[in-house]
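Working notes, beginning with the structure itself.
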Amino acid sequence: MKSASSEQSVERIENGHKKKRNRPQKQNRRSKQSSVPIEDAHVEESLDGRDSSRSKAKDSTSSSKQQRPNTDELEAMRASNVAFNSMPPMRAESGYPRRSASPLLSSPEVSKQLLSKSCPDPRACEQSPGMNGELFQQIEGSSQRKIFSSHWSLDAVTEALEKGEAFKALFRVNAHNRNEAYCKIDGVPTDILINGNVCQSRAVEGDTVVIKLDPLSLWPKMKGFVTESAAKPEGTNSPPEKDDKKARQKNGIDVVEGFEDGFSKNKSSVIGKGAKNGVTPSSPPSLDSCLGSFCEQKGNCSAVDKLCGILSSFPHKRPTGQVVAVVEKSLVRDSIVGLLDVKGWIHYKESDPKRCKSPLSLSDDEYVQLMPADPRFPKLIVPFHVLPGSIRARLENLDPNLEAELVAAQIVDWGEGSPFPVAQITHLFGRGSELEPQINAILYQNSVCDSDFSPGSLTSLPRVPWEVPEEEVQRRKDLRDLCVLTIDPSTATDLDDALSVQSLPGGFFRVGVHIADVSYFVLPETALDTEARFRSTSVYLMQRKISMLPPLLSENVGSLSPGADRLAFSILWDLNREGDVIDRWIGRTIIRSCCKLSYDHAQDIIDGKSDVAENGWPALHGSFKWCDVTRSVKQLSEISTTLRQKRFRNGALQLENSKPVFLFDEHGVPYDFVTCSRKGSNFLVEEFMLLANMTAAEVISQAYPASSLLRRHPEPNTRKLKEFEGFCSKHGMDLDISSSGQLQDSLEKITGNLKDDSVFVDILNNYAIKPMQLASYFCTGNLKDSVAEWGHYALAVPLYTHFTSPLRRYPDIVVHRALAAALEAEELYSKQKQTAIDEGRSCFTGIHFNKDAAESIEGKEALSVAALKHGVPSTEILSDVAAYCNERKLAARKVRDACDKLYTWFVLKQKEIFPCEARVMNLGSRFMTVYISKLGIERRIYYDQIEGLCADWLEATSTLIVDKLYSKRGGRGFFKPMKEAVYLVSPCEVCVAKCSALSVHDTESPEAVSIDEVAPAVFPLTIQLFSTIPVVLHAVGGDDGPLDIGARLYMSSYY
């Protein structure tokens, strides 16, 4: 197992590292600070009655021509340059096993009344008279109460897609402003803006939708597009409450106070104003004539090509459109985590005695609102009659702790007449301010299976103690006399890779990478294989691991533990001093590791520290001595440095920032964090793992060009990359974006001039990461006519896959099987051709691939027989496996990011305040975005409409002057208290705090950050782009709202 730091250097580029920053919402519990970056697509758990919501949207209504909002309204729309576009669509294979339902969650009435099609069963409305019936009348589609237009029928969708009048896309919501959503169309470089609830037409984050584009004349200007005229600075947009109001008016929705904040279904609560009867008609109108004219100029081309041509001709325009159908519902609909608005319901009940004789009584025709923790989701309506009995009883008893409990819900219906989806509660986790409930909610939300392994999957495991069978000794290459060692984190137990090096005559080296042969134990189509495929990846939390494979395999018989005979897949390269591969050998082996080194141990050896065999160092096994180990580590370090330099000369790109490492007490509770960076020993291991992955990709793609699992990383988003280039040019930095290698070279030159400003280097890397797209697994058969798209942009190589971590990644097991099949095909071919074994064994896995042998009748037969024996999947099956593994890998990363945010929040909650320095990244009249280097996060600070604070924005010089008002503001308007933007202390308090810190500071934790390191600023404060300012971080939410990390200016004043 590799540590998060060692393994993620490539992953940081592969996964794009998209940052998402939340915009404040005017809703209950919605934080006004941005969130820690998380990313996206999930496979959800199986709960009672949830399968129906997983299926594609088959229900549709009759179509009629759809009317659009007027031109003035649409031209008023403004786009947002959010950083989470270019995310690949994902789907789960329905055949994979699901976890069993929680006994808490069953609600028999739901299946009868709520799990409906596009319109609910009228009988459900008859059983719920009064206010609840009025709501369901709206959902049923009363012509005077419709908000959303009917979705197109399946036939209309199919016809529009075939004619190029509509596009299939992935629906993503702006976390800063839920009224803004973006749709990613495959092959189109710019995302489509879907502005407003009506245009979004009940689509939810992660849905696969069909969209209809607006005419070109209605597309707004691209935000951030720089022209010769003075561009409007970022952050100068109107206040969010005004934006929200405009968005509702533009899209024909007026959500009155009774429904927005109340708890009854009022007949007049929602009034559509955009079209007749509040509904825009719904049949597919023709595409803008500009598409047709472009096609006439360019000849016969696809609709995507036409759209790309228009976007290229009008780069300053942001395309807009509307959702006309939801063709595949996102699985995240089934696991939305949030808090019940119990106080709001109680206030509603007590505010009018006519509604209820007693505030304690519950009526089935009422509902309670659920406020999602993720701001991308709308409020949910949970009818009382579908509440689990335990929650309903607590509501009746006015349990004050209920509102602090994290719950999960699934959307069961969203009718055309309801502004919010109807949901049911599926799980109760515990208090939102506690660590364990939050972790459980994170795992549940991302469908991470934390249950025990099934009995069937355990039956195929070998019994312990286990020894290598004699038949394997006979058929494998015996490397037990070779000095093989592992380098891993000190706490690692699943050791899936080992290294060796030998000096050869003539100054050559033979380097070996030995990977645990997991495919020997996990056979295709077994219960264990099904379980591993379902879990897909191990998930690493700070204090525990959720394994993909049972511990008996991942930590015992499959792990390359020191002193034990283990089965391995080995790749041996003969390298010269320039790092060129002269020859190679690939095969199944038996190895015996002589020691388990930690990264710190290996680094001490590289640094030449003496007395390496002192206390605390690992035991040696076999006949080897410490001089053998130290010589191997130093040689490997020198060779890896040569390989690394060569790789970057060939165009590789590396972008990474330092990240905090958490310190835990004996109870596993985080209490502080320190910053750490990767060591040379991390790069040592990384370099050889990259070489092994590239070698495996080359072999399997040549042997099985239609059914190999590779990993591709597309080129960055062109528009965003050009924006980054313009940003650097504006600030006097030359950036070459013509290739990954040129980008790396120019970044190194820029950062070389900034050696004394590591924070700005981090900011520059953050900007460089944002244009990067996600890396993903794919089946070569799906791109057989587009071999150029197989490449990996960040690594600058044409072929790449994952081979080196089969104990924790299912794709690696798939690759092992293909490699085993190629090896066996070589043996079969040599027997059929009656050639020498050395000549035959080199034809498919050697450094020179024998294409003639592979295309011969004997070669084809050998490859086919071997593929069948080792379970090499077909193109169709492998495509589904790739898509599912992409989804699970993304979910695992979300869990990791969410846990990082949770641990940070928990530390800040205990500290109460955390003063630190921040660097201003964006600046405007309403808010600034700051980068906190100690935590590697970005945060927004809003300072508009703050009582007692004056924020003067000087647009000509892009300067902000923040001062304190010493008289109350005149005029009307809502102003937030100063404490929301400024943490204000007096100079006397600062002196007292410093003295207290000196007396009570924990001397046992010298790495901990204390309050006396950062001094507050004074009024007036002048701020420009890249200014360093003091801020105070604090924990937001917990028991009373979603978790977040808030930032405020840290100021000092006597008044």
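We number each residue from 1, going along the chain as drawn.
Each Cβ is built from the backbone N, Cα and C atoms, and glycine gets one as well.
DSSP assigns D488 (Mg(2+) binding site) to a strand. Around the Cβ of D488 (Mg(2+) binding site), 23 further Cβ atoms fall within 10 Å across all displayed protein chains. The Mg(2+) binding site annotation in Swiss-Prot covers D488, D497.
Following the DSSP three-state reduction, the secondary structure of P705 (mutagenesis position) is coil. The Cβ of P705 (mutagenesis position) has T780, G781, K784 as same-chain neighbours under 8 Å, each 6 or more residues away in sequence. According to Swiss-Prot, the mutagenesis experiment P705 to R carries the annotation: Loss of activity.
Taking all protein chains in view, 24 other C-beta atoms sit within 10 angstroms of the C-beta of D497 (Mg(2+) binding site).
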